[in-house]
Amino acid sequence: MMGDLTTSFPATTLTTNDQPHVVVCSGAGMGHLTPFLNLASALSSAPYNCKVTLLIVIPLITDAESHHISSFFSSHPTIHRLDFHVNLPAPKPNVDPFFLRYKSISDSAHRLPVHLSALSPPISAVFSDFLFTQGLNTTLPHLPNYTFTTTSARFFTLMSYVPHLAKSSSSSPVEIPGLEPFPTDNIPPPFFNPEHIFTSFTISNAKYFSLSKGILVNTFDSFEPETLSALNSGDTLSDLPPVIPIGPLNELEHNKQEELLPWLDQQPEKSVLYVSFGNRTAMSSDQILELGMGLERSDCRFIWVVKTSKIDKDDKSELRKLFGEELYLKLSEKGKLVKWVNQTEILGHTAVGGFLSHCGWNSVMEAARRGVPILAWPQHGDQRENAWVVEKAGLGVWEREWASGIQAAIVEKVKMIMGNNDLRKSAMKVGEEAKRACDVGGSSATALMNIIGSLKR
């Protein structure tokens with residue numbers, strides 16, 4: 001089987017002309033899809049000018065994925081779409097539906113060569129989600145595969161270490177050479193359980209990171225300097241390929257938020273707090289009410305994206321009923337309660353002066369590009385380590401003791417982040433560094449240009 005697959009892509013068939021043909025393979029969920037759409041858009045445009053095939057895993061889970069994919073191909077007619085069908089297992093009680101989809105992708109990745117071999121012109125390289133690492137690196141060893149991780153460099157280090165971590169105790173901080181220790185509270189509990197569904201496919205793919213041509217990270221040199229230096233020194237994990245920061249990637253342009261932008265235009269500069277916990281973080285009704293009462297007491301203008309279900313199509317809640325008439329009216333006097341916004345448009349508005357965030361990595365990079373300070377409220381997964389990175393880089397502060405009865409803490413922290421001039425200056429400095437990194441001649445732009453240049457030789 002392997003012999004048949006590898007002979008489909010002998011090294012001599014790789015394209016060597018001035019327009020490399022690259023395949024971009026995204027994972028599942030908006031947290032994975034968004035950076036891959038940004039990458040595909042960048043690679044198809046100047047100065048990279050690649051022929052791009054974008055692989056879409058079918059079926060999709062959320063309405064947001066469907067909407068963004070449809071919009072993307074409408075605005076990028078030169079990018080070829082390749083659907084890759086996987087079999088989704090039946091829903092299981094207490095198992096994250098996204099984990100089930102991640103596993104189905106990982107288990108199906110070995111079938112990709114059959115689909116890729118039919119593409120024309122021949123492929124120069126693949127840029128893939130980590131879920132495809134084992135399948136691609138074992139069946140297509142002659143084809144350069146750049147694993148693109150959708151989290152921070154620091155959390156990627158932890159993922160790479162999971163094969164060792166799953167054998168260790170969760171009672172003490174995890175020490176990885178060259179890096180500050182990882183507190184156990186920051187590490188997802190499943191990482192200590194090799195039988196957990198997420199841990200099992202993470203281990204399967206992490207073992208094959210060494211066969212990737214490189215590890216691409218949506219971060220930049222000055223944001224995670226110690227981690228990037230340690231990873232590339234060989235002291236942290238000796239068998240990793242080069243770890244290359246290529247961010248923050250330019251985001252796609254969307255239609256402006258007609259309902260919110262006029263309201264924002266009327267607010268004083270840096271006076272609005274943007275509140276969002278991402279596409280996969282659903283809060284309980286009690287948490288939502290606590291946060292709502294805290295925001296109301298803070299007397300701060302805000303835009304709040306309220307989410308009560310992990311999967312958007314399952315979110316049937318009515319905001320007025322959720323908050324109750326009295327609190328809903330009070331909140332509506334000070335801000336906007338919505339189900340969805342164009343986040344990059346909101347963060348880029350001059351009226352927005354702070355971001356109460358779960359610290360999903362896409363949100364962190366979008367705030368970093370614009371120098372918007374973050375008040376971190378991580379919920380699960382990589383978010384606690386991402387919050388650690390945010391605080392260390394000077395982009396925000398991390399309140400580590402959020403709990404029930406948080407109204408007073410909300411009031412205190414919101415006032416702190418909206419009125420802290422030192423933090424605002426620090427965040428603006430991060431924004432300037434992010435802009436330099438992704439501008440022509442910057443460290444991230446140059447790194448990606450060097451990769452594409454190597455495919456033309």
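Backbone N, Cα and C define each Cβ position, glycine as well.
From a predicted model like this one, the values you see are computed outputs, not experimental measurements.
The UDP-alpha-D-glucose binding site feature in Swiss-Prot is assigned to Gly31, Thr34, Thr150, Val341, Gln343, His358, Trp361, Asn362, Ser363, Glu366, Asp382, Gln383. According to its DSSP assignment, Thr150 (mutagenesis position) is coil.
Residues or ranges marked as anthocyanidin binding site by Swiss-Prot: His32, Asn94, Gly381. In three-state terms derived from DSSP, Asn94 (anthocyanidin binding site) belongs to neither a helical nor a strand segment and is classed as coil. Listed in sequence order, the same-chain residues six or more apart from Asn94 (anthocyanidin binding site) with CB atoms under 8 A from its CB number zero; the list is none.
The annotation active site, proton acceptor is assigned in Swiss-Prot to His32. With a cut-off of 8 Å between CB atoms and residues at least 6 apart in sequence, the same chain places Ser26, Asp129, Thr150 near His32 (anthocyanidin binding site), listed in sequence order. Under the three-state DSSP scheme, His32 (anthocyanidin binding site) falls in the helix class.
For Tyr102 to Phe, Swiss-Prot lists a mutagenesis experiment annotated as follows: Decreases affinity for phloretin 2.9-fold and increases affinity for UDP-glucose 2-fold. Sequence-distant contacts of Tyr102 (mutagenesis position), defined as residues of its own chain at least six apart whose C-beta falls under 8 angstroms from its C-beta, comprise Gly27, Ala28, Leu131, Phe198, Phe201.
Every protein chain considered, the tally of other Cβ atoms within 10 Å of the Cβ of Asp129 (active site, charge relay) stands at 26. Asp129 (active site, charge relay) carries neither a helix nor a strand DSSP state and counts as coil. Sequence annotations record features per position, and here Swiss-Prot assigns active site, charge relay to Asp129.
For the mutagenesis result Phe130 to Ala, the note given in Swiss-Prot is Decreases affinity for phloretin 2.1-fold and affinity for UDP-glucose 1.5-fold. Listed in sequence order, the residues of the same chain lying 6 or more apart from Phe130 (mutagenesis position) and placing their CB within less than 8 Å of its CB are Gly27, Thr147, Phe148, Thr149, Met159, Thr202, Asn205, Ala206, Phe209.
For the mutagenesis of Thr150 to Ala, Swiss-Prot gives this note: Decreases affinity for phloretin 2.7-fold and increases affinity for UDP-glucose 1.2-fold. The structure shown keeps the original residue.
In sequence order, Met159, Trp361, Asp382, Asn386 are the residues near Thr151 (mutagenesis position), counting only same-chain partners six or more apart with C-beta under 8 A. Under the heading of mutagenesis, Swiss-Prot lists Thr151 to Ala and annotates it as follows: Decreases affinity for phloretin 2-fold and affinity for UDP-glucose 4.9-fold.
Phe198 (mutagenesis position) carries a helical DSSP state (H, G or I). For the mutagenesis of Phe198 to Ala, Swiss-Prot gives this note: Decreases affinity for phloretin 6.4-fold and increases affinity for UDP-glucose 1.4-fold. The structure shown keeps the original residue.
DSSP assigns Asp382 (mutagenesis position) to coil, not to a helix or a strand. Annotation of the published mutagenesis Asp382 to Glu in Swiss-Prot: Decreases affinity for phloretin 2.8-fold and affinity for UDP-glucose 1.2-fold; the original residue is retained in the structure shown.
Looking at Swiss-Prot, you'll find the mutagenesis Gln383 to His noted as follows: Decreases affinity for phloretin 3.7-fold and affinity for UDP-glucose 2.1-fold. Counting every protein chain shown, the Cβ of Gln383 (mutagenesis position) has 28 other Cβ atoms within 10 Å.
According to Swiss-Prot, the mutagenesis experiment Gln383 to Ala carries the annotation: Decreases affinity for phloretin 3.5-fold and affinity for UDP-glucose 3.6-fold.
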*Using a 10 angstroms cut-off on Cβ to Cβ distances, just flag whichever of Thr150, Ser363 is the loneliest among these recorded positions.*
Thr150
*asked:* Under DSSP, is Trp361 (UDP-alpha-D-glucose binding site) part of a helix or a strand, or is it coil?
replied: helix
*Around the Cβ of Gln343 (UDP-alpha-D-glucose binding site), how many other Cβ atoms lie within 10 Å? Please give the count over every shown protein chain.*
24
*Which number gives the other C-beta atoms within 10 angstroms of the C-beta of Gly381 (anthocyanidin binding site), all protein chains shown included?*
23
*List nothing but the one residue from Phe198, Trp361 whose Cβ has the fewest other Cβ atoms within 10 Å; the candidates are the recorded positions.*
Phe198
*Between the Cα atoms of Ser363 (UDP-alpha-D-glucose binding site) and Gln383 (mutagenesis position), find the distance and write it as a whole number of Å.*
11
_Between the Cα atoms of Gln343 (UDP-alpha-D-glucose binding site) and Gly381 (anthocyanidin binding site), what distance do you get, rounded to the nearest Å?_
21
_Cα distance (Å, whole number) from Gly31 (UDP-alpha-D-glucose binding site) to Gln383 (mutagenesis position)_ = 12
